[in-house]
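Colleague: A single structure is presented below for examination.
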Amino acid sequence: MSATSVDTQRTKGQDNKVQNGSLHQKDTVHDNDFEPYLTGQSNQSNSYPSMSDPYLSSYYPPSIGFPYSLNEAPWSTAGDPPIPYLTTYGQLSNGDHHFMHDAVFGQPGGLGNNIYQHRFNFFPENPAFSAWGTSGSQGQQTQSSAYGSSYTYPPSSLGGTVVDGQPGFHSDTLSKAPGMNSLEQGMVGLKIGDVSSSAVKTVGSVVSSVALTGVLSGNGGTNVNMPVSKPTSWAAIASKPAKPQPKMKTKSGPVMGGGLPPPPIKHNMDIGTWDNKGPVPKAPVPQQAPSPQAAPQPQQVAQPLPAQPPALAQPQYQSPQQPPQTRWVAPRNRNAAFGQSGGAGSDSNSPGNVQPNSAPSVESHPVLEKLKAAHSYNPKEFEWNLKSGRVFIIKSYSEDDIHRSIKYSIWCSTEHGNKRLDSAFRCMSSKGPVYLLFSVNGSGHFCGVAEMKSPVDYGTSAGVWSQDKWKGKFDVQWIFVKDVPNNQLRHIRLENNDNKPVTNSRDTQEVPLEKAKQVLKIISSYKHTTSIFDDFAHYEKRQEEEEVVRKERQSRNKQ
């Protein structure tokens, strides 16, 4: 009985031998008997993906069921280690979805447990596997940290070299590529400094290295220690004082204040705007004031003061750059005049020193002497409390025309302005005066008051103005010739001009009688320090130059 069963079993076992069969032979073999073999083989090689191409159809779930388990384990067990380019996707059952990103980001064994990276990175795909060693089970390395072995690469891609301080892979137990820790430490330890020795490139050539503490060598596990100069940190560099910059050469001449800017450039224009008042200074020596001031005030500047103080005063006044510059006057006079911001008669500090400047200027030019002798300018007593009369604002384009109006006792406005003034003069007749409050555009002050003495003669052209476009003329008599800053009159507002200040008026803007009384009172009582008389000689010279140019133009036109 027993012998027969043994022979029967031996005969059946010999007939059913298979190469990879089970250890215990049975009479019948079922499909379920192979599952332990497949499952065991799957567990051993679970981390070895056979995905050489990341774009295979494994992304899509299988549409039919399979009698065997689906996984990525290699079918061959010939003994060669698999080449895991991608991580495993885990056990795939029928109907489950398989996504590529599961292998690329964050899965156990994804990019971290595998020695070689997949083709998404730039490292080569065919490294020499002999350089990795054979210790440890392939694909079953433990991950030391979440980021410990990311971005690793085989040493063969470096030409068979290792990084300073990194032994061979056969002793690496942290599942990291050779030289990873040393490379990270080398990047952290980058310093600024010169390295006296040189680093050896993988091809054997010698190049000088700067700011490297660990370098690559040609030996598999040798270390190259580079003597580095004394380390210098960024903080030490930032703490060093900046190198002193060479000082720019200053112009020769009187010493000015520390950071005073140069005086503004004055452009020479024949029309005589506010930017071109006063003697034209020479370009090479803009700082020397005696030469420009010699024309309007030759004796005034030379006698009381030396030659250099005017040059000192000019930058001191121009450095604050007060809003619109007035006509060109002596800088000390202008500073004294517009430095006062109080009410009328508040120039307690300036009259004793500066106010007499207008008197000595009488000797500057004979024409001015005749005018002062024929007219009593700036009377001490003036009837400003008018019972009847009309007052108008006159805006001039240049102070040259103011000079000629005082010289010839005439004036001319625009065509519209002439009609308005002529109508007012004829309307008042002998009932009251018609006063004109003169101001130059952009000057920042009123320069005087004149009374209209005749109706407008539309058919006559004076031919003395800085521009030839004005037609008609009428006689005027100048009463006040003084510079009154706008801040003395800005509080007076005109109800017939949108309640704007009187200083913000157009040409031939009429001032209501009650407001006109206030303006006349302030102008008459204001103790001025400057006036156009200070530069009268300068405007005389400009007029002579214009006459020469006009005659030359006329002679060319005749030819």
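Placement of Cβ uses the backbone N, Cα and C atoms for every residue, glycine included.
Sequence unchanged from the original; the noted substitutions are absent.
As annotated in Swiss-Prot:
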{"type": "DOMAIN", "residues": "389-523", "note": "domain 'YTH'"}
{"type": "BINDING", "residues": "LYS395, SER396, TYR397, ASP401, TRP411, CYS412, ASN441, TRP465, TRP470", "note": "RNA binding site"}
{"type": "MUTAGEN", "residues": "TYR397 to Ala", "note": "Strongly reduced binding to N6-methyladenosine (m6A)-containing RNAs"}
{"type": "MUTAGEN", "residues": "ASP401 to Asn", "note": "Increased binding to N6-methyladenosine (m6A)-containing RNAs"}
{"type": "MUTAGEN", "residues": "TRP411 to Ala", "note": "Abolished binding to N6-methyladenosine (m6A)-containing RNAs"}
{"type": "MUTAGEN", "residues": "TRP465 to Ala", "note": "Abolished binding to N6-methyladenosine (m6A)-containing RNAs"}
{"type": "MUTAGEN", "residues": "TRP470 to Ala", "note": "Abolished binding to N6-methyladenosine (m6A)-containing RNAs"}
{"type": "MUTAGEN", "residues": "ARG506 to Ala", "note": "Reduced binding to N6-methyladenosine (m6A)-containing RNAs"}
Colleague: Between ASN441 (RNA binding site) and ARG506 (mutagenesis position), what C-alpha distance do you get in Å?
Modeller: 10
Colleague: So how far apart do the RNA binders LYS395, SER396, TYR397, ASP401, TRP411, CYS412, ASN441, TRP465, TRP470 get, largest Cα to Cα in Å?
Modeller: 17
Colleague: Roughly how many Å lie between the Cα atoms of ASP401 (mutagenesis position) and TRP470 (mutagenesis position), rounded to a whole value?
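Modeller: Between the alpha carbons of ASP401 (mutagenesis position) and TRP470 (mutagenesis position) there are 11 Å.
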Colleague: Compare the Cα of LYS395 (RNA binding site) against each of the mutagenesis positions TRP411, TRP465, ARG506 and report the nearest.
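Modeller: So, spelling it out, the nearest of the mutagenesis positions is ARG506.
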Colleague: Could you say whether, by DSSP, TRP470 (mutagenesis position) belongs to a helix, a strand or a coil region?
Modeller: coil
Colleague: Out of TYR397, TRP411, TRP465, TRP470, give me whichever of these mutagenesis positions has the highest number of other Cβ atoms within 10 Å.
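Modeller: Compared across TYR397, TRP411, TRP465, TRP470, the most Cβ atoms within 10 Å surround TRP411.
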Colleague: When a 10 Å sphere is centred on the Cβ of LYS395 (RNA binding site), how many other Cβ atoms does it contain?
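Modeller: The Cβ of LYS395 (RNA binding site) has 19 Cβ neighbours within 10 Å.
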Colleague: With every protein chain in view, how many other Cβ atoms are within 10 Å of the Cβ of ASP401 (mutagenesis position)?
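Modeller: That number is 21.
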Colleague: Residues with Cβ closer than 8 Å to the Cβ of ARG506 (mutagenesis position), same chain and 6+ apart in sequence?
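Modeller: Long-range Cβ contacts: ILE393, LYS395.
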Colleague: Taking helix as H, G and I and strand as E and B in DSSP, count the residues of the domain 'YTH' (389-523) in helix, strand and coil.
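Modeller: Split into helix, strand and coil, the domain 'YTH' (389-523) gives 41 helix, 45 strand, 49 coil.
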Colleague: Looking only at Cβ atoms, how many others are within 10 Å of the one on ASN441 (RNA binding site)?
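Modeller: So the number of other Cβ atoms within 10 Å of ASN441 (RNA binding site) is 12.
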Colleague: Rounded to the nearest Å, what's the C-alpha distance separating TRP465 (mutagenesis position) and TRP411 (mutagenesis position)? Just drop the number here, would you?
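Modeller: Cα-Cα distance, TRP465 (mutagenesis position) to TRP411 (mutagenesis position): 9 Å.
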Colleague: Cα-Cα, whole number of Å: TRP411 (mutagenesis position) versus TYR397 (mutagenesis position)?
Modeller: 13
